[in-house]
Amino acid sequence: MRFLAATILLLALVAASQAEPLHFKDCGSKVGVIKEVNVSPCPTDPCQLHKGQSYSVNITFTSGTQSQNSTALVHGILEGIRVPFPIPEPDGCKSGINCPIQKDKVYSYLNKLPVKNEYPSIKLVVEWKLEDDKKNNLFCWEIPVQITS
């Protein structure tokens with residue numbers, strides 16, 4: 001099981017290392033500072049997300065607090081309406097972060113963004129938050145995306 005987890009982590013790191021840093025909007029990182037946001041593959045702005053594919057997400061950030069755990073929340077925002085966007089692993093401590101989280105330490109958060117075939121072909125904003133154990137945002141970022149066939 002550890003070998004499988006290590007292999008997945010290695011593949012995510014390789015994919016993330018080939019990604020270009022994205023221009024993102026910080027949407028309220030209260031107890032952390034985002035250093036870099038990478039979504040791979042995402043060669044254009046806005047990101048073209050193709051239905052049926054999964055995208056690697058790598059966020060490098062510095063924690064401004066201690067926390068025993070962390071939870072990711074992802075939403076699609078369309079005309080001001082926030083719709084939950086399910087991700088495979090909402091537990092930040094299982095997404096490249098060694099918990100407990102320490103203050104002033106740099107972390108690389110790794111996850112996947114699956115784009116389901118049943119999603120409509122639309123433009124929207126993806127909002128991705130990682131909350132600490134007190135529900136404060138370790139990071140919060142937004143990027144515009146286009147879901148396509």
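Any Cβ shown, glycine's included, is placed from N, Cα and C.
None of the noted substitutions appears here; every position holds its original residue.
Under mutagenesis, Swiss-Prot gives LYS51 to Ala with this note: Decreased cholesterol binding. Strongly decreased cholesterol transport activity. Sequence-distant neighbours of LYS51 (mutagenesis position) (same chain, 6+ apart, CB under 8 A from its CB) are VAL115, LYS116, ASN117, TYR119, SER121, ILE147, THR148, SER149.
The note that Swiss-Prot attaches to the published mutagenesis ASN58 to Ala is: Decreased cholesterol binding. Strongly decreased cholesterol transport activity. Following the DSSP three-state reduction, the secondary structure of ASN58 (mutagenesis position) is strand. Other C-beta atoms found within 10 angstroms of the C-beta of ASN58 (mutagenesis position) number 22, with every protein chain shown included.
According to Swiss-Prot, the mutagenesis experiment VAL83 to Ala carries this note: No effect on cholesterol binding. Strongly decreased cholesterol transport activity. Annotation note: VAL83 (mutagenesis position) sits in a strand segment as assigned by DSSP.
Non-local contacts of PHE85 (mutagenesis position) by the CB criterion (under 8 A, 6+ apart in sequence, same chain) comprise VAL74, HIS75, GLY76, LEU113, VAL126. Under its mutagenesis annotations, Swiss-Prot gives PHE85 to Ala the following note: Loss of cholesterol binding. Abolishes cholesterol transport activity.
Every protein chain shown contributes to the tally, and the Cβ of ASP91 (mutagenesis position) ends up with 13 other Cβ atoms within 10 Å. According to Swiss-Prot, the experimentally introduced change ASP91 to Ala is described as follows: Decreased cholesterol binding. Nearly abolishes cholesterol transport activity.
Cβ neighbour count for ASP104 (mutagenesis position): 9 (other Cβ atoms within 10 Å of its Cβ, all protein chains included). According to DSSP, ASP104 (mutagenesis position) sits in a coil region rather than a helix or strand. Swiss-Prot documents ASP104 to Ala as a published mutagenesis change and attaches the note Decreased cholesterol binding. Strongly decreased cholesterol transport activity.
Looking at Swiss-Prot, you'll find the mutagenesis VAL115 to Phe noted as follows: Loss of cholesterol binding. Abolishes cholesterol transport activity. Abolishes stimulation of biliary cholesterol secretion. DSSP classifies VAL115 (mutagenesis position) as coil under the three-state reduction. The Cβ of VAL115 (mutagenesis position) has 17 other Cβ atoms within 10 Å, all protein chains considered.
Per Swiss-Prot, mutagenesis ASP132 to Ala is noted as: No effect on cholesterol binding. Strongly decreased cholesterol transport activity. Cβ neighbours of ASP132 (mutagenesis position) (same chain, under 8 Å, six or more residues apart in sequence): VAL31, THR65, SER67, ASN69, SER70, ILE101, LEU138. Following the DSSP three-state reduction, the secondary structure of ASP132 (mutagenesis position) is coil.
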Spatial neighbour of ASN58 (mutagenesis position) that is closest, considering only the mutagenesis positions VAL83, ASP91, ASP104 and their CA atoms: ASP91
Distance from ASP91 (mutagenesis position) back to ASP104 (mutagenesis position), taken between C-alpha atoms, in Å: 21
VAL83 (mutagenesis position) CB neighbourhood, other CB atoms within 10 A: 10
